[in-house]
Amino acid sequence: MAPQMEKVSEELILPSSPTPQSLKCYKISHLDQLLLTCHIPFILFYPNPLDSNLDPAQTSQHLKQSLSKVLTHFYPLAGRINVNSSVDCNDSGVPFVEARVQAQLSQAIQNVVELEKLDQYLPSAAYPGGKIEVNEDVPLAVKISFFECGGTAIGVNLSHKIADVLSLATFLNAWTATCRGETEIVLPNFDLAARHFPPVDNTPSPELVPDENVVMKRFVFDKEKIGALRAQASSASEEKNFSRVQLVVAYIWKHVIDVTRAKYGAKNKFVVVQAVNLRSRMNPPLPHYAMGNIATLLFAAVDAEWDKDFPDLIGPLRTSLEKTEDDHNHELLKGMTCLYELEPQELLSFTSWCRLGFYDLDFGWGKPLSACTTTFPKRNAALLMDTRSGDGVEAWLPMAEDEMAMLPVELLSLVDSDFSK
């Protein structure tokens, strides 16, 4: 049972300085236009800082003031999105919700079997089809929840229409640094995305249509499990330098293929799609603080007859990453078209949030106990995150409920509902 929560207040946080007239209209890029209309949900859980004298009211006020300051630099986030074309940077403000949770932090996060219970720590729904209406024109919303023990949860919804996860990391790093009182922060660049990928008039905005009967599980691959997978892959190949993400994706892909073959038979190729950051792949490279959806989709595939173990899948994954394409707009368009044409059971897509430093986000009262997302309503769309120790991988995997039950025990044994570890 989810902890009882009481909403205390909601207000709009405005930038501390008005946005100049010259910056009132922010044109989104063509890559932004091709992205789904939804939000990136992200939650940070913090234990009670033993050396802090701040009460909830002071903490909330401190967060609001620092958010107001940082919004001066991230001014589109305080505006309102015009349908698939631009952001009206009118300083309408960021919704900021404050709530009280009638539970200890440890009680709330030690046994989260149903991951949708995490949704209550978000300011609003991240995806359409839920019980709460999605505010599609609001770029950013924030919620802080105070537990009885003094712990906190900070939930953020950032519109995927104007930002990718690296943009989220850039914003959160700037906000936490400002909250700590630092005067030098990494300033965002909102010009580069549209300059390199100019918007195209009348581009339709893809809608996210939730799948039915989808269940999501959080699989935790700790250091020991990663080591075992690496040893198995090394024994089957002369290559030894496998990344954590490659090992986990190949391992999951192999079992998804097995489930698909058992349920549907082998008809077409099995495809994996990975979202890849373009900033470092551009010529010249773009800085990491360039805001927007500066990413593309890369594909790897094996024939329907493929029937080997997971190390054999690492090669196709690596080969797809080595591909280069000058026309990234065309590359992404081709990828989006392919996504719509494939049958869901033939496809595994994944995004990696690893190595983005989310466990270093310190508002001034210490690092988080847990950094997580929440459920996603599309089957076979995996999200990978670092474990708190930094040497493991969390795989958040949504599947059709009956297909999830068909996964082998060796994979299902990695399901972990304890977010306090």
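Cβ atoms here come from the backbone N, Cα and C positions, even for glycine.
Among the features that Swiss-Prot reports, active site, proton acceptor is placed at HIS160, ASP362, with the record citing a curator's inference. Quoting Swiss-Prot on the mutagenesis of SER29 to Ala: 75% reduction of activity. Here the residue is the original one, but Swiss-Prot notes a mutagenesis experiment at this spot, ASP32 to Ala: 86% reduction of activity. What Swiss-Prot notes for the published mutagenesis of SER68 to Ala is this: No effect. For the published mutagenesis CYS89 to Ala, Swiss-Prot gives the following note: No effect. One entry in Swiss-Prot concerns the mutagenesis experiment CYS149 to Ala. Its note says: 90% reduction of activity. While the structure shown retains the original residue, Swiss-Prot records the mutagenesis experiment HIS160 to Ala with this note: Total loss of activity. The mutagenesis experiment ASP164 to Ala is recorded by Swiss-Prot, whose note states: Total loss of activity. In Swiss-Prot, a mutagenesis experiment is listed as SER243 to Ala, annotated with the note 83% reduction of activity. Quoted from Swiss-Prot, the note on the mutagenesis of ASN293 to Ala is: 32% reduction of activity. Quoted from Swiss-Prot, the note attached to the mutagenesis of ASP360 to Ala states: No effect.
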Secondary-structure category, per DSSP, in which CYS149 (mutagenesis position) falls: coil
Listed in sequence order, residues with CB under 8 A of CYS89 (mutagenesis position) and six or more positions away: THR19, LEU23, LYS24, CYS25, TYR26, TYR75, PRO76, ALA78, GLY79
Least surrounded among the mutagenesis positions, given as SER29, CYS149, ASP164, ASN293, when other CB atoms within 10 Å are counted: CYS149
From SER29, ASP32, HIS160, ASP164, ASP360, ASP362, the recorded positions whose CA lies within 10 Å of that of ASN293 (mutagenesis position): SER29, ASP32, HIS160, ASP164
Spatially closest candidate among SER68, CYS149, ASP164, the listed mutagenesis positions, to SER29 (mutagenesis position) (Cα to Cα): ASP164
Largest tally of Cβ atoms lying within 10 Å of a Cβ, found at which of the recorded positions ASP32, ASP360, ASP362: ASP32
Spatial separation of ASP164 (mutagenesis position) from ASP360 (mutagenesis position) - C-alpha basis, Å: 19
